[in-house]
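Working notes, beginning with the structure itself.
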Amino acid sequence: MASPGAGRAPPELPERNCGYREVEYWDQRYQGAADSAPYDWFGDFSSFRALLEPELRPEDRILVLGCGNSALSYELFLGGFPNVTSVDYSSVVVAAMQARHAHVPQLRWETMDVRKLDFPSASFDVVLEKGTLDALLAGERDPWTVSSEGVHTVDQVLSEVSRVLVPGGRFISMTSAAPHFRTRHYAQAYYGWSLRHATYGSGFHFHLYLMHKGGKLSVAQLALGAQILSPPRPPTSPCFLQDSDHEDFLSAIQL
């Protein structure tokens, strides 16, 4: 896959990559989203379905973080997983998705900040995110040394994911970030989960991380997690990313 999106050409981009973290950008981007084609980061459902479906049961309560105008929630419904709640902090896109899928009342759409979820603890069996963490980290300049702000932001999200998952629940994260960059974020013992990694896609490979609530991290994973505030020296001089004029940069940002 040549680009991170599927379904249509990328819309207008923010002036700087850090704009991907701002709700104002997304509100503007999603004007008219109810009538536009879906846009999926890092592949559509068919590209990772074989990895995802073994982790899902028809009765699962599924939460999709940062849904945007992706087709994922609707495709889960069509695939036999009807209990899907999707959240995004852009009220514009939430309203658009409610309008687009008004014929499917089982699907729920809510405006919410993924760093502070308004759900009771242990209320979901599965939490999915695809590209949401990547967007929150898009302003980082050096993939080897994530800022303390970036580390804290990701920790806020992951802590909330762990909180809303039931014992035995699954968190599935799809991203462009390779294990040597992303594992250290997920591999914190206090989240209370195990961690596995797989790749998907043809040509350019994306990464799928599977966490089981109640499992344990390996010694090697815990060692990586311990590096989050004191990362190892990179093998070459740090690459300071320049703002890109297209959204392929998210496939290379590797945070």
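Heads up, the Cβ atoms here are built off N, Cα and C, so glycines get one too.
No noted substitution is present; original residues retained.
Quantities reported herein were computed from a predicted structural model and do not represent experimental measurements.
Around D113 (S-adenosyl-L-methionine binding site), a 10 Å sphere centred on its CB holds 14 further CB atoms from the protein chains shown. Marked as S-adenosyl-L-methionine binding site by Swiss-Prot: W26, Y30, W41, G66, D88, Y89, D113, V114, K130.
Here the Cβ of D88 (mutagenesis position) has 27 other Cβ atoms within 10 Å, regardless of which shown protein chain they belong to. Here the residue is the original one, while Swiss-Prot reports the published mutagenesis D88 to A with the comment Abolishes methyltransferase activity.
Long-range Cβ proximity for E129 (mutagenesis position), meaning a same-chain Cβ under 8 A and a gap of 6 or more residues, is found for V64, L65, G66, V114, V157, V161, F171, I172, S173, M174. Recorded in Swiss-Prot as a mutagenesis result, E129 to A carries the remark: Abolishes protein-lysine N-methyltransferase activity.
Mutagenesis annotation in Swiss-Prot: K130 to A, described as Abolishes protein-lysine N-methyltransferase activity; the structure shown retains the original residue. In three-state terms derived from DSSP, K130 (mutagenesis position) belongs to an extended strand segment. Cβ neighbours of K130 (mutagenesis position) (same chain, under 8 Å, six or more residues apart in sequence): D40, W41, F42, G66, S70, L72, S173, M174, T175.
Here T132 (mutagenesis position) comes close to L65, G66, V114, V157: these same-chain residues lie at least six apart in sequence, with C-beta atoms under 8 angstroms from its C-beta. Listed in Swiss-Prot is the mutagenesis experiment T132 to A, annotated as follows: Reduces protein-lysine N-methyltransferase activity.
Swiss-Prot gives this note for the published mutagenesis L133 to A: Reduces protein-lysine N-methyltransferase activity. Cβ contacts within 10 Å of L133 (mutagenesis position), excluding its own Cβ and spanning all protein chains shown: 26.
One entry in Swiss-Prot concerns the mutagenesis experiment D134 to A. Its note says: Abolishes protein-lysine N-methyltransferase activity.
Using a 10 Å Cα-Cα cut-off from D88 (mutagenesis position), the recorded positions that qualify among D113, L133, D134 are D113.
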